[in-house]
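The following features are taken from Swiss-Prot:
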BINDING   CYS18, HIS20, CYS38, CYS41  Zn(2+) 1 binding site
BINDING   CYS31, CYS32, HIS42, HIS50  Zn(2+) 2 binding site
BINDING   CYS87, CYS90, HIS103, CYS110  Zn(2+) 4 binding site
BINDING   CYS104, CYS107, HIS120, CYS127  Zn(2+) 5 binding site
MUTAGEN   HIS168 to Tyr  Abolishes E3 ubiquitin-protein ligase activity
Amino acid sequence: MELDDASRHGFGRMGFGCKHYRRRCRIRAPCCNDVFHCRHCHNESTKDGHELDRHAVESVICLVCDTEQPVAQVCYNCGVCMGEYFCSACKFFDDDVDREHFHCQDCGICRVGGKDNFFHCEKCGSCYSVSLRDKHCCIENSMKNNCPICYEYLFDSLRETSVLRCGHTMHLQCFHEMLKHDKFSCPICSMPIFDMDKFLRALDAEIEANMLHIDYMGKGWIVCNDCRDTTQVYARVAGHKCCHCQSHNTCRVAAPVLPA
């Protein structure tokens, strides 16, 4: 029995695709002329490391009738919808609309999570959760870098990202792995990732009670990972405190070289 237009349109929904996306078409990569389910499948399979430009895709192959054709949401041969979500700018298809895709004009790509839940930060150059609006430290193009833990490019990564207090970014999964290994400072700038006030007050009290004068070894120089100030302090075994901002997030450095 021949399917009506509505049945034909929805035929095979969520039944085709790859590990990255549910879709009823494959794309022809203009860079190498090979066929892949998506750009991620292409990027994972190339031996020379070249990546597919999503905006350059010109033709797709319907997975229902195997017809190659120009990029469009509906197959012109069999009438099947090749992706319930379709972006003509990104040449992007996905049947899983629960992911709440939206296209950000400023980012120039499609994102997931619902347009109302995100805003585009002009300085950081990416979409962030509305919970971070006016509540994050801006770093220019902070998302257009590799994750400092796994080194995957963050801007168009499929994995969720986390914005640290200092403004640097990493994958949320990598952030949790870092905590499991008792790493509590940014791997890029060494600023603490949590509010350390309570811990530092306790450290001050411990130093005051147990380390008075007994372990002074002259003077030395420290650099503060919070305010970046370099100061000279009494050298201790532990607990060097920044004279500028009172932080203990410091490390020993060589004495500065004074001009002749």
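Cβ atoms here come from the backbone N, Cα and C positions, even for glycine.
In the shown protein chains, 16 other C-beta atoms lie within 10 A of the C-beta of CYS107 (Zn(2+) 5 binding site).
When secondary structure is read from DSSP and collapsed to three states, HIS103 (Zn(2+) 4 binding site) falls in the strand class. Taking only the Cα positions, the spacing between CYS110 (Zn(2+) 4 binding site) and HIS42 (Zn(2+) 2 binding site) is 18 angstrom. The two recorded residues, HIS120 (Zn(2+) 5 binding site) and HIS42 (Zn(2+) 2 binding site), show a Cα separation of 28 Å.
A 10 Å cutoff on Cβ-Cβ distances gives HIS20 (Zn(2+) 1 binding site) a total of 14 other Cβ atoms nearby, all chains included.
Looking at CYS90, CYS110, the binding-site residues in this record, the fewest other C-beta atoms within 10 angstroms of the C-beta turn up around CYS90. In the three-state DSSP classification, CYS87 (Zn(2+) 4 binding site) falls within a strand.
Taking HIS50 (Zn(2+) 2 binding site) as the reference point, none of the binding-site residues CYS41, CYS87, CYS107, CYS127 has a C-alpha atom within 10 Å of its C-alpha. DSSP assigns CYS41 (Zn(2+) 1 binding site) to a helical segment in the three-state reduction. Taking the centre of the Cβ atoms of CYS87, CYS90, HIS103, CYS110 as the Zn(2+) 4 site, the nearby residues of that chain (Cβ within 8 Å, site residues left out) are ALA89, PHE92, HIS101, PHE102, ILE109. The distance from the Cα of CYS41 (Zn(2+) 1 binding site) to the Cα of CYS107 (Zn(2+) 5 binding site) comes to 22 Å. Its Cβ placed at the centre, CYS87 (Zn(2+) 4 binding site) has 17 other Cβ atoms within 10 Å. Look at CYS32 (Zn(2+) 2 binding site): DSSP puts it in coil. Within 8 Å of the Cβ centroid of the Zn(2+) 2 site, not counting the listed residues CYS31, CYS32, HIS42, HIS50, the chain contributes ALA29, PRO30, ASP34, ASN43, THR46, GLU51, LEU52.
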